[in-house]
Amino acid sequence: MSGESSSGSTEHCIKVVPTHGGRYVQYNVYGQLFEVSRKYVPPIRPIGRGACGIVCAAVNSVTGEKVAIKKIGNAFDNIIDAKRTLREIKLLRHMDHENVITIKDIVRPPQRDIFNDVYIVYELMDTDLQRILRSNQTLTSDQCRFLVYQLLRGLKYVHSANILHRDLRPSNVLLNSKNELKIGDFGLARTTSDTDFMTEYVVTRWYRAPELLLNCSEYTAAIDIWSVGCILGEIMTGQPLFPGKDYVHQLRLITELVGSPDNSSLGFLRSDNARRYVRQLPRYPKQQFAARFPKMPTTAIDLLERMLVFDPNRRISVDEALGHAYLSPHHDVAKEPVCSTPFSFDFEHPSCTEEHIKELIYKESVKFNPDH
């Protein structure tokens with residue numbers, strides 16, 4: 001190593017240390033080392049921290065593009081986290097849509113055999129919907145409509161690739177200053193139902209469909225539509241619709257609004273125990289949505305009612321939602337593309353080891369950086 005310089009604002013004075021003969025640079029961000037290709041230059045700005053790691057904004061000196069770099073530290077310490085990282089990389093490389101976040105690069109590790117951290121480079125967005133909602137910014141009726149339209153437009157493409165997002169929530173809905181929306185965080189995505197979903201992560205339950213709360217192993221794209229309904233209600237009211245403290249409370253909040261399901265609405269539950277459990281819950285009539293959401297446009301209320309249906313088989317589909325009257329100012333089927341080829345999760349073998357995943361991620365980084 002040789003030479004040091006400083007970058008960043010007065011708030012974050014971040015030292016730059018060249019490594020590996022100057023091919024890489026190292027930054028100390030929040031006490032964590034951040035080592036990336038030298039093309040990523042200051043200003044380096046921390047923009048987020050989460051369970052998966054730290055995210056910094058930087059500039060690609062080759063293209064001049066502003067990017068977001070996510071460091072996933074100790075990415076191969078356990079198989080679940082390793083699979084999640086590989087899954088997101090492969091999914092985002094497969095997809096190409098205006099309303100889905102773009103992966104720009106995987107920083108190629110300096111040494112093939114000795115690396116534990118993964119750096120994923122995305123296009124930089126200005127904020128996310130959760131931050132907007134928490135800041136008490138008032139979204140206009142037109143802004144709300146455009147956000148919901150873009151979310152559904154992106155979701156149509158995702159579903160056409162045979163992918164279920166499974167974790168749509170405001171913090172995964174990314175925005176820029178032009179009010180353009182992109183869906184992010186595909187780490188929990190799947191093509192089909194997976195029993196390991198329930199144990200894999202504690203997903204924010206506020207946006208989870210009833211069939212997931214009830215441990216239903218056979219679920220469909222309708223789970224994402226439920227989440228969009230929760231988001232629609234929240235951007236219209238400024239408050240989460242179902243801020244459950246636990247699973248029981250979550251189900252109660254849902255049934256208090258949409259009404260307790262009758263027997264004909266429980267066909268999606270294969271388990272007798274699950275059906276018995278739902279039947280013994282306190283009974284609630286469906287609320288009048290117009291009374292509950294007095295400031296929402298009538299057409300928005302109608303769309304919300306069609307999304308927040310307890311029985312997933314009766315929930316509106318993404319294509320039907322895009323064609324709904326509420327979204328008619330934006331809807332144009334010719335400008336709502338689908339994915340040309342379905343995504344395959346064949347790389348996820350049950351016998352897959354951390355070392356195998358490490359090798360696959362290395363190969364992904366080489367695809368971005370063949371002349372390293």
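The backbone N, Cα and C atoms fix where each Cβ goes, glycine too.
The domain 'Protein kinase' annotation in Swiss-Prot covers 41-327 and rests on sequence analysis. In this model, the domain 'Protein kinase' (41-327) carries an average pLDDT of 91.
Sequence annotations record features per position, and here Swiss-Prot assigns ATP binding site to ILE47, GLY48, ARG49, GLY50, ALA51, CYS52, GLY53, ILE54, VAL55, LYS70. Note: GLY53 (mutagenesis position) has non-local neighbours LYS70, LYS71, ILE72, GLY73, i.e. same-chain residues 6+ apart with C-beta under 8 A of its own C-beta.
Looking at Swiss-Prot, you'll find the mutagenesis GLY53 to Arg noted as follows: Increased stomatal opening and altered CO(2) and ozone (O(3)) responses. Weaker interaction with HT1. Strongly suppressed inhibition of HT1 activity. Loss of autophosphorylation. Secondary structure at GLY53 (mutagenesis position), as computed by DSSP, is strand.
Where Swiss-Prot documents LYS70 to Arg as a mutagenesis experiment, the accompanying text is: Loss of kinase activity. Reduced inhibition of HT1 activity. Loss of autophosphorylation. DSSP assigns LYS70 (mutagenesis position) to a strand.
Taking the Cβ of TYR122 (mutagenesis position) as reference, residues of its chain lying under 8 Å away and at least six apart in sequence are, in sequence order, VAL67, ALA68, ILE69, LYS70, ILE101, THR102, ILE103, LYS104, GLY184. Following the DSSP three-state reduction, the secondary structure of TYR122 (mutagenesis position) is strand. Here the residue is the original one, but Swiss-Prot notes a mutagenesis experiment at this spot, TYR122 to Cys: Hyperactive kinase, can inhibit HT1 activity.
Positions annotated as active site, proton acceptor by Swiss-Prot, on the basis of sequence analysis: ASP167. Cβ neighbours within 10 Å of ASP167 (active site, proton acceptor), excluding its own Cβ and spanning all shown chains: 22.
Between VAL55 (ATP binding site) and ASP167 (active site, proton acceptor), the C-alpha separation comes to 19 Å.
Taking the Cβ of VAL55 (ATP binding site) as centre and 10 Å as the limit, one finds 19 other Cβ atoms among all the protein chains shown. In this structure, the recorded positions under consideration are ARG49, LYS70, and the one with the smallest number of other Cβ atoms within 10 Å of its Cβ is ARG49.
In the three-state DSSP assignment, the secondary structure recorded for ILE47 (ATP binding site) is strand.
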